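Per Swiss-Prot, domain 'Ig-like C2-type 1' is recorded for 42-123. Annotated domain 'Ig-like C2-type 2' per Swiss-Prot: 124-212, in sequence order. Mutagenesis annotation in Swiss-Prot: Cys226 to Phe, described as Abolishes mast cell activation and homodimerization; the structure shown retains the original residue.
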Amino acid sequence: MIAMLTVLLYLALILEPRTAVQAGHLPKPIIWAEPGSVIAAYTSVIIWCWGSWEAQYYYLDKEKSVNPWDTEVPLENRNKTKFKIRFMTASYAGIYNCYYKSAAGFSEHSDAMELVMTGAYENPSLSVYPSSNVTSGVSISFKCSSSTLFGRFILIQEGKHGLSWTLDSQHQANQPTHATFVLDAVAPNHNGTFRCYGFFRNEPQVWSKPSNSLDLMISETKEQSCTPTEDGLETYQKILIGVLVSFLLLFFLLLFLILIGYQCRHKNKANASVKNTQSEDNAELNSWNPQNEDPPRELCTPR
């Protein structure tokens, strides 16, 4: 009986963090790597975990490792902490997540973050067909090839878009191992620098050195060049608004002139009617002339 209680107590101590994580209602932490999640071999990287002001300890878990993989206290007056890796090696490559502990219990785990090490193998070569300068809407093919028998290749677009494509490698007799990435109907957002890497299936976070870079330039077709861009559309809208305002001002000005003209004509008609009335009165007065009448005769004869 005592042995059974001891086993149950041991299991409770082991499962306590997991159970608390599932039952907790604390804010979910956020994990990220600096300067990035794809790191060259033997360079340093910092894994950040952002959680809560109430956090007392932060825990970092690594997939397929004894967890917690690392533990840190919060930075002074901060709601986050950092886990330092001074020299990146293949043993640090993998999938990580973090969580924290507060007086209220354990938080849930953050989203998973994949930390990749590059430089473990020789670099593959990258080529593009038909050209690195094409018009929008055209299909192009990137070919990543290597003499190393990689199981998979990954094509990455560097920069703000951060697009990536992964394919299984193709093996043919007397030819390098390769993978062909087809981009149908390329668009301006595909502009940028591309590189590819090779890796083995059993170590998906341990990559080769980067291939040679290829700069892809996508130009617009004639039809697309006639289509206003966002900046062009904004300018077009401003011009259209200005034209409409001008038409409205001209309309109100014309309406004002019409009203003024109408009032002037109405006033002239009123003045003309007054003048006609005065002319008729003058005519009646002029029609009576005392010289045209006989002088009045005297009723009495002189003595």
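Backbone N, Cα and C atoms are what each Cβ position is placed from, and that goes for glycine too.
Where a substitution is noted, the model still shows the residue that was there originally.
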Determine the mean pLDDT over the domain 'Ig-like C2-type 1' (42-123), rounding to the nearest whole number.
95
DSSP-derived helix, strand and coil totals, residue by residue, for the domain 'Ig-like C2-type 1' (42-123):
3 helix, 38 strand, 41 coil
